[in-house]
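What Swiss-Prot annotates here:
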type	residues	note
ACT_SITE	E362	active site, proton donor
ACT_SITE	H393	active site
ACT_SITE	K523	active site
VARIANT	P12 to A	In strain: various strains
VARIANT	A25 to G	In strain: various strains
Amino acid sequence: MAGPLPPLNQEPAFQKLQEYYDSKAKDLNIKDLFVKDSKRFSKYSLRLHTQNDGEILLDYSKNRINDEVWDLLLALAKVRRVNAARDAMFSGQHINITENRAVLHTALRNRGTDPVLVDDKDVMPDVRAELAHMKEFTNMVISGVWRGCTGKQITDVVNIGIGGSDLGPLMVTEALKPYGKGLHSHFVSNIDGTHLAEVLKKVNYETTLFIVASKTFTTQETITNATSAKTWLLEHSKEPESVAKHFVALSTNKEKVTEFGIDSTNMFGFWDWVGGRYSLWSAIGLSICLSIGFENFEQLLDGAHFMDNHFKTTPFEKNAPVILALLGVWYSNFFKAETHALLPYDQYLHRFAAYFQQGDMESNGKFVSKSGKPVKYSTGPIVWGEPGTNGQHAFYQLIHQGTRLIPCDFIAPAQTHNPIAGGKHHKILLSNFLAQTEALMAGKTVDEARTELSKAGLCGNELDNLLPHKVFVGNRPTNSIVVKKVSPFTLGALIALYEHKIFVQGIIWDINSFDQWGVELGKQLAKAIEPELDHCNEVSTHDSSTNGLINFIKANWK
């Protein structure tokens with residue numbers, strides 16, 4: 001087995017990129033690159049052909065790259081052993097080194113017949129059994145066979161979870177609303193009682209099903225919310241037996257689940273090789289199944305499996321996740337870009353950026369390498385975004401004319417689920433999608449701005465004073481991803497695309513993308529502070545700021 005990787009900044013392939021950046025990067029003007037190469041779009045774009053959901057287009061031609069840069073980036077991926085790391089993940093090796101675990105969310109959506117081994121055991125029979133359990137339960141609820149404690153059919157589903165037990169199911173349920181089967185979906189994550197209280201105002205105890213998503217069934221926020229929801233149910237039903245009719249668990253802790261009052265036959269399990277932020281493909285996706293039906297959930301799995309196969313089998317130069325990953329490394333480690341914007345031009349995808357805030361920032365927000373040594377280069381970026389065209393009227397100003405370089409991914413469907421006004425809305429939406437990447441690339445020169453102002457009737461000092469404010473530097477990099485339509489299949493493919501992009505970047509940076517120790521420290525301190533809020537005495541056991549905050553809150557508690 002090959003030894004550890006050298007620090008990235010000591011890698012000869014990285015140093016060659018640094019030399020190129022230092023000497024030639026200032027000459028990489030995207031607009032000029034198109035002028036010089038009439039085939040640039042075809043050279044720097046991919047079309048992925050799906051069986052039933054059309055093509056997926058990735059256009060990465062509007063980036064600050066040329067053939068020389070691209071060859072150097074591909075060479076970097078090879079010397080950082082991305083191939084070997086990818087194979088290790090898919091083969092069930094324990095690549096999560098700090099927790100000594102395999103990383104096999106890909107097994108959850110494996111639609112083939114080949115075994116998937118973890119510690120010499122084929123996990124696929126267990127995966128298929130859990131999917132069958134989810135299918136049976138989903139069909140019972142949607143068909144009305146499963147009923148509440150008073151015999152009424154379920155109309156509302158409340159998913160209680162946090163982090164990966166909330167963000168993924170919420171994002172997918174919102175994205176696939178057009179495929180809904182009639183149940184109303186609600187999500188409660190925040191320990192702030194307002195979140196649960198507002199949901200409970202909208203539902204009827206007789207027709208509501210609660211899903212408690214906690215692997216250990218001990219997650220503080222989730223179990224506190226679930227216990228309060230159970231209290232609310234019992235206040236209305238007056239019957240302890242009603243809990244079993246209105247609660248199911250996504251957990252592996254049978255003892256805690258049954259103690260809560262949930263029938264263990266209504267417990268859906270998953271495994272320690274499923275990370276929270278990759279768990280929507282598992283039983284954590286039960287709320288997705290109940291929203292869109294199990295057949296559509298299978299299509300979601302199919303789409304992800306399609307992208308898994310693409311990632312596994314395609315050479316780097318045509319491999320969509322690798323391409324996105326390398327572009328991100330180029331901007332983060334050489335141009336010092338600190339953020340990356342995800343900008344879906346589809347309102348159904350309004351939670352897509354929030355989902356990958358966790359997916360990316362929790363995975364690659366690390367400052368030590370796998371060997372435990374602090375790195376001396378940038379790792380995970382800040383990920384953010386909002387749907388178009390809302391973002392255009394909020395933060396695009398900074399992307400266009402600010403001092404920071406912000407690489408952006410624009411995502412759009414060619415077809416809409418809602419062609420109202422004869423498709424006029426969608427045509428306007430897509431025209432904005434197309435215009436923004438062109439504008440970010442081309443900008444507006446001084447001469448162009450002067451001509452525009454002259455045509456508007458300005459001249460002299462008035463024109464000269466306004467002129468610099470109307471100039472756009474341009475040369476802002478973007479990727480465009482276009483699907484035929486947002487469907488379960490294409491959404492599954494998009495999610496897997498970004499999962500694998502994040503993985504590849506983690507390999508290049510030599511960090512463990514599959515733990516999240518940064519979540520723990522705040523939890524530990526919160527447990528110490530909580531009892532200090534139970535009494536009215538002043539606190540002096542912390543730093544003066546924390547003491548001051550605690551004492552101010554206690555003084556204003558009532």
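Any Cβ shown, glycine's included, is placed from N, Cα and C.
Substitutions noted, but not modelled.
The structure displayed is predicted, hence computed values, not measured ones.
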Between P12 (variant position) and A25 (variant position): CA-CA distance (Å): 18
Number of other Cβ atoms within 10 Å of the Cβ of H393 (active site) across all protein chains: 10
Entries of E362, H393, K523 which, being active-site residues, have CA atoms within 10 angstroms of P12 (variant position): none
Residue pair the residue listed as 'active site, proton donor', K523 (active site) - Cα distance, angstrom, rounded: 15
Most crowded position, judged by CB atoms within 10 A, among P12, A25, E362, K523 as recorded positions: E362
Alpha-carbon distance [H393 (active site); K523 (active site)] in Å: 37
